[in-house]
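See below for the structure under consideration.
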Amino acid sequence: MQATVHESKQSIMQRILTVFVFTLLIATVGLFIGQFVPVALMLPLSILEVAMIILAFWMRRRKAVGYAFVYTFAFVSGITLFPIVSHYASIAGAYVVLEAFGSTFVIFAVLGTIGAKMKKDLSFLWSFLLVAVLALAVVGIFNIFSPLNSAAMMAYSVIGTIVFSLYILYDLNQIKHRHITEDLIPVMALSLYLDFINLFINLLRFFGILSSDD
């Protein structure tokens, strides 16, 4: 019986990771297409992206997040990611983008493996991580209207890197310890995608500021 449950959890984990990888591929296509999208459309697309995140949280309670929603979100977020990637590539060089992506991949792989194999249930981290993300969001909104200086943005990026690294650890750990049904596969893959992309953005900002200060 235990062996059957273990195999079932392994199967669910593999399917979640497969969907996650597919979202990254779709986001990459969106990133490529982003270079052809008029600047005037970036703000509406960014608003759509935020609206979809909020909608995903609401739909998650009803277990109504489907594959089409996740893939559409990945595509839109890939498009809106282009200006960020382009900005840091232009001021610090393309190698900074590769450095940030490589670091994100390594951190995700290492912490994801640790979280998935850890016997301890990390569900106690949920409230802390939620507060941390909300705080980061508030600071991010403040930065739009009153831009932070380089030192403050560096600190913001470091904190963001820590928070989303912990989210990777937490989410993979919860996939192991929670009873994940098939209808939750899309939303769990979306959670991993958001962890990965936000970690990448924070590392890109960190390396970009570091390189521009040299």
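Numbering starts at 1 and runs along the chain as displayed.
From the backbone N, Cα and C atoms, a Cβ is placed for every residue, glycine too.
Remember, predicted model here, so these are calculated numbers, not experimental data.
Here GLU49 (mutagenesis position) comes close to PHE73, VAL76, SER77, THR80: these same-chain residues lie at least six apart in sequence, with C-beta atoms under 8 angstroms from its C-beta. In the three-state DSSP scheme, GLU49 (mutagenesis position) is classed as helix. Listed in Swiss-Prot is the mutagenesis experiment GLU49 to Gln, annotated as follows: Causes a large disruption to the gating mechanism and thus allows a large amount of Ca(2+) influx in a ER-like lipid environment.
Within 10 Å of the C-beta of ASP171 (mutagenesis position) we count 21 further C-beta atoms, all protein chains included. DSSP assigns ASP171 (mutagenesis position) to a helical segment in the three-state reduction. Listed in Swiss-Prot is the mutagenesis experiment ASP171 to Asn, annotated as follows: Mimics the protonation state and can nearly shut down the calcium flux.
Under the heading of mutagenesis, Swiss-Prot lists ASP171 to Glu and annotates it as follows: Results in constantly open channel with reduced Ca(2+) affinity.
Cβ environment of ASP195 (mutagenesis position): PHE108, PHE164, TYR167, ILE168, ASP171 lie under 8 Å away, each six or more residues apart in the same chain. The annotation that Swiss-Prot gives for the mutagenesis experiment ASP195 to Glu reads: Results in constantly open channel with reduced Ca(2+) affinity.
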